[in-house]
Amino acid sequence: MVNEIDSESLSQRLADTEDVLLVDIRTPAEIAQGMIPDALQLPMHLIPIRMSEIPKDRDVVIYCRSGARSYQACAYLMQQGYGRVLNLRGGIIAWARHGLPIVAPEG
């Protein structure tokens, strides 16, 4: 079973400067529309070959548009031995609905 976090709880953890890595697994076209500040851009299909960029020793929150793809990505990472992954429930849609910050991607 995949552990999940809601937008408000994640926002609070980030405000408290907790050591959380955000990973945006959406496509580059989706990311171009905006992303959560300071998130690592790692399209879902590249996770198997770029897994080494995801630390096992800190909490990692994976998100996509609605939370469905990120749920699958979390399940995959858990199968690979990652115990500290969380799915952002409702994805960036829920984040935006709560009025939380979205920024343009760098580069």
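Yeah, the Cβs are placed from backbone N, Cα and C, and that goes for glycine too.
Sequence unchanged from the original; the noted substitutions are absent.
For C64, the entry in Swiss-Prot reads active site, cysteine persulfide intermediate, with the evidence type experimental evidence. The local packing around C64 (mutagenesis position), expressed as other Cβ atoms within 10 Å of its Cβ over all shown chains, amounts to 24.
The annotation domain 'Rhodanese' is assigned in Swiss-Prot to 16-104.
According to Swiss-Prot, the mutagenesis experiment C64 to S carries the following note: Loss of sulfur binding in the presence of thiosulfate.
All protein chains considered, the CB of C74 (mutagenesis position) has 26 other CB atoms within 10 Å. Among the mutagenesis entries in Swiss-Prot is C74 to S, noted as: Still able to bind sulfur in the presence of thiosulfate.
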I'm checking region-level scores; what's the whole-number mean pLDDT for the domain 'Rhodanese' (16-104)?
96
Counting each residue once, how many in the domain 'Rhodanese' (16-104) are helix, strand and coil under DSSP?
33 helix, 18 strand, 38 coil
